[in-house]
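Everything on this sheet refers to the single structure shown next.
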Amino acid sequence: MATVTATTKVPEIRDVTRIERIGAHSHIRGLGLDDALEPRQASQGMVGQLAARRAAGVVLEMIREGKIAGRAVLIAGQPGTGKTAIAMGMAQALGPDTPFTAIAGSEIFSLEMSKTEALTQAFRRSIGVRIKEETEIIEGEVVEIQIDRPATGTGSKVGKLTLKTTEMETIYDLGTKMIESLTKDKVQAGDVITIDKATGKISKLGRSFTRARDYDAMGSQTKFVQCPDGELQKRKEVVHTVSLHEIDVINSRTQGFLALFSGDTGEIKSEVREQINAKVAEWREEGKAEIIPGVLFIDEVHMLDIESFSFLNRALESDMAPVLIMATNRGITRIRGTSYQSPHGIPIDLLDRLLIVSTTPYSEKDTKQILRIRCEEEDVEMSEDAYTVLTRIGLETSLRYAIQLITAASLVCRKRKGTEVQVDDIKRVYSLFLDESRSTQYMKEYQDAFLFNELKGETMDTS
């Protein structure tokens, strides 16, 4: 008699790993300063630019103390000298509590709203309001939940909830909505919960330590906490931090809070903003709210036109103005919207209001260190000779071009089953992807073959 063996196929289980995107400045963790605001040569992802980083550290300290609201700083330097990196370092050093808004100069030009409205919204996003609110809560460990369901199956449910602390125990009557909330959050005996008396919101803090030895199936995310002590009913101070722009949007229309998620804010009337400013000033006097002047960073500020610069002059003098940080890589150039030239493409009257921080080109040592940091960020192993070649490419072309070759060289290395990027991999991608100067040279040689060539035998200026 033949025996039949049943085989069960086990499905393949794959680990789902979270992919974190790597950006141009994702390696920056701060400005790399010590307690005396002295910059370290290489720290927190920042390399070189010691004078600029020291100046940024002084500005940062004044922002924290709230003494520099309404001031403006201009970071000026050649392309690829770390202007945006310094601004991102300042944002990281300030932390999540200080509002930081970053925009590009060309973002304000839109058909949906005026330039001044776009700038006003950016300014209001950069000013935070810390609102203090006292709420009454009930905090305790659940001893027992009794729910009485009607025998007929219809009608409202009623029940009792027993809560305790280390010093007292109380029984509360439950209505239908509270029973639904407890059922939805799967609250059971042994859970430590808080109930907001004003809203009825239930929050689970965790399981009580006294239930740690219970024979119960628990997930790895289960958190054990101490049983609360003192009174069951407590007063708790809750601090909400919102930006002025969020308050503007919510009060600008009946369903304003929905516009916060959709982004369709439109133009907000000045009357609404004036009323909000008056209300915030009133809260401030009563001690209910605190103004947090944040930072507005405008990259490529030379793209703004003369009307925008005129608006900035007035906006910086307002009592509710954030610290304005601007970056530009232009020299003496034409102010957009006029026929006049000015340093950095910014009018003289606005330049007079700015603290100007200059950046200098990176040295060979600094360039090599930056490339090492980027390789660590992108998980790329590279030989010392390859670092030297890539550094030379970065000095002869641009730092951005050299950084972009790292990932491409890593892919070429993996295709040949290598573990470490070698000089040949760098040479391969260098020959495949042209930099700006080689691309210009190629176009000069084959300019007649291109459609709509406007060079006409003249020397092309690529400076």
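Every residue gets a Cβ built from N, Cα and C, even glycine.
Worth saying up front: this structure is predicted, and the values here are computed from it rather than measured.
As annotated by Swiss-Prot, ATP binding site applies to G77, Q78, P79, G80, T81, G82, K83, T84. Recorded in Swiss-Prot as a mutagenesis result, K83 to M carries the remark: No effect on interaction with NOPCHAP1. Annotation of the published mutagenesis D299 to N in Swiss-Prot: Abolishes ATPase activity; the original residue is retained in the structure shown. In Swiss-Prot, the entry for mutagenesis E300 to Q states: Reduces ATPase activity. Decreases interaction with NOPCHAP1. No effect on formation of RUVBL1-RUVBL2 heteromeric complex. The structure shown retains the original residue.
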One finds that other Cβ atoms within 10 Å of the Cβ of D299 (mutagenesis position) number exactly 20
A correct count of other C-beta atoms within 10 Å of the C-beta of G80 (ATP binding site) gives 19
Extra residues within 8 Å (Cβ to Cβ centroid of G77, Q78, P79, G80, T81, G82, K83, T84), ATP: N329, T359
Give the three-state DSSP assignment (helix, strand or coil) for D299 (mutagenesis position). strand
When the binding-site residues G77, G82 are compared by other Cβ atoms within 10 Å, fewest goes to G77
Which residue, of the binding-site residues T81, T84, has its CB surrounded by the fewest other CB atoms within 10 A? T84
In the three-state DSSP scheme, G80 (ATP binding site) belongs to coil
Using a 10 Å radius around its CB, how many other CB atoms surround P79 (ATP binding site)? 11
